[in-house]
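What Swiss-Prot annotates here:
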BINDING   Asn43, Val44, Gly45, Lys46, Thr47, Cys48, Thr62, Thr65, Gly91, Asn148, Lys149, Asp151, Ala179, Lys180  GTP binding site
BINDING   Thr47, Thr65, Asp88  Mg(2+) binding site
MUTAGEN   Thr47 to Asn  Affects interaction with ATG16L1
MUTAGEN   Gln92 to Ala  Decreased GTPase catalytic efficiency
MUTAGEN   Gln92 to Leu  Does not affect interaction with ATG16L1. Induces lipidation of LC3. Decreased GTPase catalytic efficiency
Amino acid sequence: MTSEMESSLEVSFSSSCAVSGASGCLPPARSRIFKIIVIGDSNVGKTCLTYRFCAGRFPDRTEATIGVDFRERAVDIDGERIKIQLWDTAGQERFRKSMVQHYYRNVHAVVFVYDMTNMASFHSLPAWIEECKQHLLANDIPRILVGNKCDLRSAIQVPTDLAQKFADTHSMPLFETSAKNPNDNDHVEAIFMTLAHKLKSHKPLMLSQLPDNRISLKPETKPAVTCWC
């Protein structure tokens, strides 16, 4: 696994042949690997989102992530086998210091997560964005913003229009969803698969010109905010 993590875009091989080069064996399958880090405050649901995507269900129990929690899922996109590595990072600073350089290495995309029922987690987003700027070498790495726990309607503190304004300011598409609600399983899937499709095709998010001449990144065919609750 270490070798997979070290390169910016690795190719992994698998073969059903017991002996390399055996007669009649097909060439080994090749899979591109994309490393996506999921960051945000503790208890915003990062682990639950990654677990929902990789395991297809909500975890029976969760504990605070210490360091990095790593999950991987292989998917087929347009006939190509792709491996998606999700790095679920600790939200508490005391668990992060020794790991920061490691999990930011060779990142292909970033998912920022906040808890829609916790305004403090939303206010922490600028600090997470600044951390990314300090450790990521490339400026064109795709980034998306995810508001989690939208099923808790009566407890929501972060209105969609406020989150959308923040997303526009930082050139990110916004998604609102719930990792817990089983009805949103396909929606969590769509978030990560949309990102995987963009990484595979190497297509940038579509540029749109704002009235004050700022450039904003928008999804190519999707509205700026997608809410499935």
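Glycine is treated like the rest: Cβ placed from N, Cα and C.
Keep in mind that this structure shows the original residues, not the substituted ones.
For the recorded site, Lys149 (GTP binding site), the DSSP three-state label reads coil. Distance between Cα atoms for Lys149 (GTP binding site) and Asp88 (Mg(2+) binding site): 17 Å, as a whole number. Summarising the environment of Thr47 (mutagenesis position), the number of other Cβ atoms within 10 Å of its Cβ, over all protein chains shown, is 23. With respect to their backbone Cα atoms, Asp88 (Mg(2+) binding site) and Ala179 (GTP binding site) stand 14 Å from each other. Spatially close to Gly45 (GTP binding site) yet at least six residues away along the chain are Val113, Asp115, Asn148, Lys149, Ala179, Lys180, judged by Cβ distances under 8 angstroms.
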